[in-house]
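Let me begin by presenting the structure, written as structure tokens, before commenting on it.
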Amino acid sequence: MALTTTGTEQHDLFSGTFWQNPHPAYAALRAEDPVRKLALPDGPVWLLTRYADVREAFVDPRLSKDWRHTLPEDQRADMPATPTPMMILMDPPDHTRLRKLVGRSFTVRRMNELEPRITEIADGLLAGLPTDGPVDLMREYAFQIPVQVICELLGVPAEDRDDFSAWSSVLVDDSPADDKNAAMGKLHGYLSDLLERKRTEPDDALLSSLLAVSDEDGDRLSQEELVAMAMLLLIAGHETTVNLIGNGVLALLTHPDQRKLLAEDPSLISSAVEEFLRFDSPVSQAPIRFTAEDVTYSGVTIPAGEMVMLGLAAANRDADWMPEPDRLDITRDASGGVFFGHGIHFCLGAQLARLEGRVAIGRLFADRPELALAVGLDELVYRESTLVRGLSRMPVTMGPRSA
């Protein structure tokens with residue numbers, strides 16, 4: 001648990017009531033303590049909460065993904081840069097090389113071609129949901145669409161999807177270290193076996209494309225790089241979108257004026273999804289960075305060798321960037337937010353997440369115009385994760401289907 005005191009108020013960070021509504025704590029930090037050193041289980045971490053600081057930090061080469069900057073200089077050469085060659089844990093030129101290779105398969109055109117299939121999945125799920133009685137919308141809808149999409153995209157067999165989703169949740173939530181290590185081992189082993197099957201029985205899915213991809217110099221992804229990339233795509237490819245859908249649906253259910261606007265003009269769904277990403281960001285904090293040298297943000301100097309977290313959810317509600325940040329407005333232009341990062345680490349799957357959000361939320365409210373929460377807001381339970389923000393469950397009454 002980390003505690004911040006601002007004025008006469010105390011705010012728990014990453015514990016207690018924080019999970020239900022973190023925004024008062026973020027607002028207090030932005031106003032009076034925007035570069036805050038926190039005591040977390042993995043060690044002290046500096047949290048940046050202002051939009052300008054977070055956006056600048058994404059492109060600051062002094063903030064490295066190389067954990068060895070926390071070690072004395074004479075010990076660094078004997079240690080591996082990262083325990084697994086995952087792109088989001090790398091600096092250039094290693095990051096540049098992997099991004100170039102993967103980008104050949106993960107194109108905007110390929111993502112846009114998925115829209116008919118995403119719509120088919122959403123409509124099929126909606127057709128099977130009852131009109132009465134409580135339904136857990138997270139489990140039966142928000143979770144199902146991204147999982148089916150990313151598994152089909154990568155070529156993961158349907159019978160394996162529940163296992164991989166369970167491992168992913170353990171890795172993303174604030175689970176015990178032993179549980180995380182066990183889940184990582186199981187996921188690594190599963191993906192290694194799956195990639196071997198793809199070598200002998202290739203298909204038209206993304207994993208087979210990654211096996212075949214090479215650049216003009218003949219460079220290819222190694223086996224460990226392939227496993228790490230598959231792991232990243234599987235986890236990031238559904239965790240963000242599940243929470244985008246859930247948070248977006250809840251935002252509309254709790255803001256009837258905005259729900260009415262969308263019902264009257266369904267073309268607002270694109271700007272609505274951008275606003276959902278800003279208003280209740282599905283990714284709360286970016287992965288840890290390490291200071292390669294002293295850095296200064298908002299007048300506070302962070303020494304070399306320290307860990308730094310970039311507060312995406314806090315930055316996206318910064319009034320210095322977005323007027324009236326605590327008001328939901330699906331007609332505003334929320335582009336420019338740091339929902340998916342910024343710079344060289346901008347999320348490779350941002351286009352797909354936005355597309356899934358537009359289809360899932362748009363089809364849901366068009367199909368079930370009387371959709372309503374089945375419990376009070378104080379009964380909703382959020383996941384306890386420093387990385388993502390989303391509901392564990394969302395009991396709803398679906399209501400009759402539209403004519």
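Using the three backbone atoms N, Cα and C, a Cβ is placed for every residue, glycine included.
The heme binding site annotation in Swiss-Prot covers Cys347. Sequence-distant neighbours of Cys347 (heme binding site): residues of the same chain at least 6 apart with a C-beta under 8 Å from its C-beta are Ala236, Thr240, Phe340, Gly341, Ala353.
DSSP assigns Thr70 (mutagenesis position) to a helical segment in the three-state reduction. Under its mutagenesis annotations, Swiss-Prot gives Thr70 to Arg the following note: Increases 25-hydroxylase activity 2.0-fold. Increases 25-hydroxylase activity 21.6-fold; when associated with V156L, E216M and E348R.
For the mutagenesis experiment Val156 to Ser, the note given by Swiss-Prot reads: Increases 25-hydroxylase activity 2.5-fold. Within 10 Å of the C-beta atom of Val156 (mutagenesis position) sit 23 other C-beta atoms, taking all shown protein chains into account.
In the three-state DSSP classification, Val156 (mutagenesis position) falls within coil. Annotation of the published mutagenesis Val156 to Leu in Swiss-Prot: Increases 25-hydroxylase activity 21.6-fold; when associated with T70R; E216M and E348R; the original residue is retained in the structure shown.
According to Swiss-Prot, the mutagenesis experiment Glu216 to Ala carries the following note: Increases 25-hydroxylase activity 1.9-fold.
According to Swiss-Prot, the experimentally introduced change Glu216 to Met is described as follows: Increases 25-hydroxylase activity 21.6-fold; when associated with T70R; V156L and E348R.
One mutagenesis experiment named in Swiss-Prot is Glu384 to Arg, and its note says Increases 25-hydroxylase activity 2.8-fold. Increases 25-hydroxylase activity 21.6-fold; when associated with T70R; V156L and E216M. According to DSSP, Glu384 (mutagenesis position) sits in a coil region rather than a helix or strand.
Sequence-distant contacts of Glu384 (mutagenesis position), defined as residues of its own chain at least six apart whose C-beta falls under 8 angstroms from its C-beta, comprise Phe14, Trp19, Asp173, Asp174. A distance of 37 Å separates the Cα atom of Val156 (mutagenesis position) from that of Thr70 (mutagenesis position).
Long-range neighbours of Thr70 (mutagenesis position) (same chain, six or more residues apart, CB within less than 8 Å of its CB): Phe290, Gly305, Glu306, Met307.
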